[in-house]
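Engineer: Next up is a structure, given as structure tokens.
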Amino acid sequence: MAATAATTTSSHLLLSSSRHVASSSQPSILSPRSLFSNNGKRAPTGVRNHQYASGVRCMAVAADAAETKTAARKKSGYELQTLTGWLLRQEMKGEIDAELTIVMSSISLACKQIASLVQRAGISNLTGVQGAVNIQGEDQKKLDVISNEVFSNCLRSSGRTGIIASEEEDVPVAVEESYSGNYVVVFDPLDGSSNIDAAVSTGSIFGIYSPNDECIVDDSDDISALGSEEQRCIVNVCQPGNNLLAAGYCMYSSSVIFVLTLGKGVFSFTLDPMYGEFVLTQENIEIPKAGRIYSFNEGNYQMWDDKLKKYIDDLKDPGPTGKPYSARYIGSLVGDFHRTLLYGGIYGYPRDAKSKNGKLRLLYECAPMSFIVEQAGGKGSDGHSRVLDIQPTEIHQRVPLYIGSTEEVEKLEKYLA
């Protein structure tokens, strides 16, 4: 009985709507004629005919409500944004081109391979020294050599890299012509490798530039025999940090963290071991304006100049607050910088009596890290000037580095002035 009544009522409503539409001087909104005015011109887009039947109005309102509900759908807790997907979105927005997307993907692949090697170093007998010395005069660890090969091979196979410059190479290396591309990539394949044997945090650092000129140096060339053209090529590879298109680092620790900037904010991705993909975990990272943490190797204190000693002594003084700065030092630039980026404070590797120009390399350590910290709202300085403004004169040029929260770096600069 109730079903019959419902059917009758429904039929009655439909019949009433039909009669209303038929008697109206205006066409129904469901009719194609409703898209045009009386003189045959098309009505403006988005304008509705409000003189339609009440039954049609109910249908439209229901449709609008359904659309709103769909738009307000909550993001699934299982929805992951991978580094590859994120890069493709940046490409679609015009932030980067397809070439740079491929280069970045190649770098992320190299980082995954190195992460695996680091995690299995003790098992695979990859600890200890290689028995060779690099251009810096440093004993090469086994993983230094292997990581450099991994990075170089991934960049060569991308087909989008023209020149690569590494901490472990004497000179910039031109990628074979059949595989060469447009980008210059500088990198430290394994920063903090002295920590490998103790399973302490290490990392890889990279920066990407557009080329100023074509490099013709081959990896078989003897640097002492280079002519004027080759030397000019090296100078052209040495670009200031202001020219960086992208920079980042990958930290190999309790988790594998890939931090990246394309010049518009800093983003962090964590390697998911289940899927083997870097997953977006932090967006638009901002370093605190100040932080009561300093990260210096105080073993070199006696070799520092008096101004820097005074600065460090004052940090240790409790002062009116009764709370001195906390000292934190890992011995890995990537590890110490990552903590500073998240918690605030200052990291420093100054010049001293032994290292007149400091120890860190400008092109592939100081400049990329300074680019990242500035994108996060911090500051990178050599104690007197902005790191990104320094024009390198050689591939392995060293400079002092003070990097971190803006207020902390500016405070140090006043001491050193």
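The backbone N, Cα and C atoms fix where each Cβ goes, and this holds for glycine too.
Substitutions noted, but not modelled.
Below are the features listed in Swiss-Prot for this protein:
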BINDING   Glu138, Glu167  Mg(2+) 1 binding site
BINDING   Glu167, Asp188, Leu190  Mg(2+) 2 binding site
BINDING   Asp188, Asp191, Glu365  Mg(2+) 3 binding site
BINDING   Asp191, Gly192, Ser193, Ser194, Asn297, Tyr329, Tyr347, Tyr349, Lys359  substrate binding site
MUTAGEN   Arg361 to Lys  In hcef1; reduced growth rate, dwarf phenotype and delayed flowering
Engineer: Mind giving me a neighbour count for Tyr347 (substrate binding site)? Other Cβ atoms within 10 Å of its Cβ, every protein chain shown.
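Structural biologist: That number is 27.
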Engineer: Under a three-state reduction of DSSP output, how is Asp188 (Mg(2+) 2 binding site) classified: helix, strand, or coil?
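Structural biologist: DSSP call for Asp188 (Mg(2+) 2 binding site): strand.
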Engineer: If one measures from the C-alpha of Ser193 (substrate binding site) to the C-alpha of Glu167 (Mg(2+) 1 binding site), what distance in angstrom results, rounded to a whole number?
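Structural biologist: That separation, Cα to Cα, works out to 12 Å.
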Engineer: Validating a neighbour-count step here. Other CB atoms within 10 A of the CB of Glu365 (Mg(2+) 3 binding site): how many?
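Structural biologist: The answer is 26.
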Engineer: Please work out the number of neighbouring Cβ atoms within 10 Å of the Cβ of Ser193 (substrate binding site), leaving out its own Cβ.
Structural biologist: 24
Engineer: Determine, from DSSP, whether Arg361 (mutagenesis position) sits in helix, strand or coil.
Structural biologist: strand
